Each structure stands twice: as C-alpha cells, then as structure tokens.
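Chemist: This is the structure I have questions about; it appears just below.
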Amino acid sequence: MSRKFCVGGNWKMNGDQKSIAEIAKTLSSAALDPNTEVVIGCPAIYLMYARNLLPCELGLAGQNAYKVAKGAFTGEISPAMLKDIGADWVILGHSERRAIFGESDALIAEKAEHALAEGLKVIACIGETLEEREAGKTNEVVARQMCAYAQKIKDWKNVVVAYEPVWAIGTGKTATPDQAQEVHAFLRQWLSDNISKEVSASLRIQYGGSVTAANAKELAKKPDIDGFLVGGASLKPEFVDIINARQ
C-alpha cells in the first residue's frame, strides 16, 4: 500500500507577522512536490493570519489542544477553536510538551481522542530520551507511548505518528537513516501485532529529529519513513528542499 509522504513544519514558539509573511511567500513561490502532503504547525495566535497567506493546499496545525471542548481552563485552546479559525490538524504529545509541561502519556492520548472526535487530524508524537536510548529502552518507551494512544484511538485514518528521538531534537545530533528506519520498522510491527495489519500498512510514520535539507534525502529513501516533522529548518528556505526530498 502506498502511503502519501507527509512533511510537517513545527514552528514552535517562533515567528511574527513579518517572518510568517516571508515564509508564506517562499512556500507560495516554490515548486512543491505535489505527491507530498505539507502541514504547518503555527503558533495559535497566528493561525488565521497564516491561513490567509499560505497556499490553500497546505494543511495548518495547532501545536497543542486540550481534551475538552470548552470550560474553565485558563490559557488552553480546544480543537473546536482551532477548527473555527482554519486549522485542520493538531500536533500532540511533542517531547517539549511532555518534558517541559509535564504532560503524561494518558493525558496526551485523551487529547488525541478528543481532537479526532472534533474532526481534527492528529500528528501524534512519540520518542525516547538519550538516557532511555543508552539504556537500550527505545522500543520499550515507544511501545508504551503507542499503547496509551491505542487505548483511546479506535480509528487511525486521521492520525500520523511522528517518531522523534528526543536526543536528536535541536541538538544537531541525528539518528542515522538506519537507526531511524530500525525504530520505524519496530513501530510498523507493533501496529501489526497490536492494532491491525491494515493500520500497520496504511499509517504514516514521520521522522522528527534535526531533519535538514542535507539529511532528508537519505532518510526519505527508507521504506518505513513516510515523512518528517521538521523543527527549526521549517522556518528557513531549506524547508522547500525537505518537502521535495522524495523528488
């Protein structure tokens, strides 16, 4: 089964109107691979601004959302609000949400369940720390994180999983294409054993750990890598080369 390549750009807490206009201009004028789905994860307050400037075929994602539709949750944003201003995706479970904001596997899974029920597509992030990798616990950690999602997600068609080795985020360290493929292959097998062979064959698994124009082409050749979740490089013109890594 062929899985459509999917590249997400996670701008994190970066950007202002001027820089977003510049990025939008770069993406609008570039020849982007029509066989690659592109999703931009923009700071929530700029989502509507970005939607008006970005090419309409690009998806737009919130970087977080809460597990209920509305209520007394100061500072939080709901999937319904994201949809209302033009987002069609949300990134959930990013390692920074887990590490800095203390989000648990269970909370992230509840967020994913609610976002899907509200009609958003979800980029569901997983990944291990350097300490966990060096202790040989990579598979154990990503299986635990997937297990939490699986308890809440019954229909996977609007889900993309992003494997981000935390030790390779913003550190300049990158998992080699072989290291990345090894974990992606494990995840594919886990899906086959624990969800279904159909989901294993169709679910897209992105790689997200210091992806650059320099390493994207090699990573994109791997059979179980179906795209990227790109951090810092998605704010730069080289993001176009990453989107076109399969060409």
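We count from 1, first residue shown onward.
Using the three backbone atoms N, Cα and C, a Cβ is placed for every residue, glycine included.
No noted substitution is present; original residues retained.
Reproduced below are the annotations present in Swiss-Prot:
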ACT_SITE  His94  active site, electrophile
ACT_SITE  Glu164  active site, proton acceptor
BINDING   Asn10, Lys12  substrate binding site
VARIANT   Val142 to Met  In strain: Ds-NA
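So where do these features actually land, and what's packed around them?
Modeler: Listed in sequence order, the residues of the same chain lying 6 or more apart from His94 (active site, electrophile) and placing their CB within less than 8 Å of its CB are Asn10, Gln63, Asn64, Cys125, Glu164.
The number of other CB atoms found within 10 A of the CB of Glu164 (active site, proton acceptor), across every protein chain shown, is 26.
There are 18 other CB atoms within 10 A of the CB of Lys12 (substrate binding site), with all protein chains counted.
Spatially close to Val142 (variant position) yet at least six residues away along the chain are Ile126, Gly127, Glu128, Tyr163, Val183, Phe186, Leu187, Trp190, judged by Cβ distances under 8 angstroms.
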